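Student: Dumping the structure here so I can ask a few things about it.
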Amino acid sequence: MTLHKERRIGRLSVLLLLNEAEESTQVEELERDGWKVCLGKVGSMDAHKVVAAIETASKKSGVIQSEGYRESHALYHATMEALHGVTRGEMLLGSLLRTVGLRFAVLRGNPYESEAEGDWIAVSLYGTIGAPIKGLEHETFGVGINHI
């Protein structure tokens, strides 16, 4: 089980998220290479709303199937891992009087040299976190990767 150097899923999702200037070109290239891609934005004082926004966008864009449990479950774990980075391990937002404004990228595909390894999913989050007062936030980032 060897990672394919050009198919590192976490790296690709982070680069997609941070490269806003050439986003559409990058999405086309990723899709041409067999990746399923979803991009979006979410802002909330509730972590469950962040999770729901990412799941809804992923289903609408075809990154995961609407029916079934396994794909949603994998996305959930990748999203929670990314949120741990954003919130520095404390998954609370509104109850600690903080809010997030995030862009997200979800990428699905096989990052390994062997097709037998199957698909994985990566969620990258970038934006701001802080008190719900304009100007009192700071940058934050998180990434999560899970097998499907």
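Each Cβ is built from the backbone N, Cα and C atoms, and glycine gets one as well.
Feature table excerpt (Swiss-Prot):
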MUTAGEN   His4 to Ala  Decrease in binding affinity for mRNA
MUTAGEN   Lys5 to Arg  No effect
MUTAGEN   Lys5 to Ala  No effect
MUTAGEN   Arg8 to Pro  Great decrease in binding affinity for mRNA
MUTAGEN   Gly10 to Ala  Decrease in binding affinity for mRNA
MUTAGEN   Val51 to Ile  Increased ability to bind to hut mRNA in the presence of histidine
Student: Check Arg8 (mutagenesis position) against DSSP and tell me helix, strand or coil, would you?
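Tutor: Where Arg8 (mutagenesis position) sits, the three-state DSSP reduction gives coil.
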Student: Among the mutagenesis positions His4, Lys5, Arg8, which residue has the fewest other Cβ atoms within 10 Å of its own Cβ?
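Tutor: Among the mutagenesis positions His4, Lys5, Arg8, the lowest count of other Cβ atoms within 10 Å belongs to Lys5.
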Student: Give the distance between the Cα atoms of His4 (mutagenesis position) and Val51 (mutagenesis position), rounded to the nearest whole Å.
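Tutor: Val51 (mutagenesis position) has its Cα 29 Å from the Cα of His4 (mutagenesis position).
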Student: State the Cα to Cα distance, in Å, between Lys5 (mutagenesis position) and Val51 (mutagenesis position), rounded to an integer.
Tutor: 29
Student: Sort Val51 (mutagenesis position) into helix, strand or coil using the DSSP assignment.
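Tutor: In three-state terms, Val51 (mutagenesis position) counts as helix.
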Student: C-alpha of Arg8 (mutagenesis position) to C-alpha of Val51 (mutagenesis position): distance in Å?
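Tutor: So the Cα of Val51 (mutagenesis position) lies 23 Å away from that of Arg8 (mutagenesis position).
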Student: Non-local Cβ contacts of Gly10 (mutagenesis position) (under 8 Å, 6 or more apart, same chain)?
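Tutor: For Gly10 (mutagenesis position), the qualifying residues are Ala122, Ser124, Val143, Ile145.
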